[in-house]
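Contents: one structure, followed by commentary.
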Amino acid sequence: MFHNFHILSLSSYAYNLFFASAGMLSSLVMFFKFGLYELFIFTLFSVLFISFAWGKDIAMEGLSGYHNFFVMDGFKFGVILFVFSEFMFFFCIFCTFFDAALVPVHELGETWSPFGMHLVNPFGVPLLNTIILLSSGVTVTWAHHSLLSNKSCTNSMILTCLLAAYFTGIQLMEYMEASFSIADGVFGSIFYLSTGFHGIHVLCGGLFLAFNFLRLLKNHFNYNHHLGLEFAILYWHFVDVVWLFLFVFVYWWSY
């Protein structure tokens, strides 16, 4: 019987990703509580590996002609819902931040940021990271417009991936040199929760871009059919916008 839906073949990726994600969240709690980071690193890479394997299968389905326009509309709606859920996640984090910052309690000295904390200078490493991330947004947009014009976008994609890796490296360096930890009161908790989860999103977004760059090298995309790359670019711009809010409020306004 003819229909517009693509009937999926049997796959264990959904179950594997569920258990790997549950293990990652559980190991994250253990890391916060006991400082055991090895299991978290293992489960994080398990999630990334399963996601790449699943994405490869989806890409092969598209190349085989199973993804008609009706199916692609479903993908678009799913990605919009996913980005909206990510937006709500960071919205909750910012609600927590403003609840603590606008009405600081007596235990914090009734001031924000808490008295006695040596914070990161926003016009040092954070400003550099802002320039790097915004530059990566420019280069990935350059790559997109080059592809739409049926031109080569290899150099701009390589530059975007390098900037993403550079941002992650500088963020790790900032954590190692910071004078406070996640256990230093409400500010330390919110700071590392917000910037840490954003860093994970940058890592995932950079890998997503790298995955699509490999597909680009294999000629999986053309100027009018590159949905996977568009999803990666949309996600990357979302990461850019979240960082701007983090820089303005968590770094600059709190300093």
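Placed from the backbone N, Cα and C atoms, the Cβ positions cover glycine too.
What you see is the original sequence, not a version with the noted changes.
The natural variant Gly185 to Trp is recorded by Swiss-Prot, whose note states: In strain: PB306. The Cβ neighbour count for Gly185 (variant position), using a 10 Å radius over every protein chain in view, is 18. Secondary structure from DSSP puts Gly185 (variant position) in a helix.
Phe187 to Leu appears in Swiss-Prot as a natural variant; the accompanying note says: In strain: PB306. Taking all protein chains in view, 21 other C-beta atoms sit within 10 angstroms of the C-beta of Phe187 (variant position).
One natural variant catalogued in Swiss-Prot, Asn222 to Ser, is accompanied by this note: In strain: CB4854. Annotation for Asn222 (variant position): same-chain Cβ neighbours under 8 Å, separated by at least 6 residues, are Leu147, Asn150.
A natural variant is reported in Swiss-Prot for this position, Tyr235 to Asn, and the note states: In strain: CB4856. When other Cβ atoms within 10 Å of the Cβ of Tyr235 (variant position) are tallied across all protein chains shown, the result is 19.
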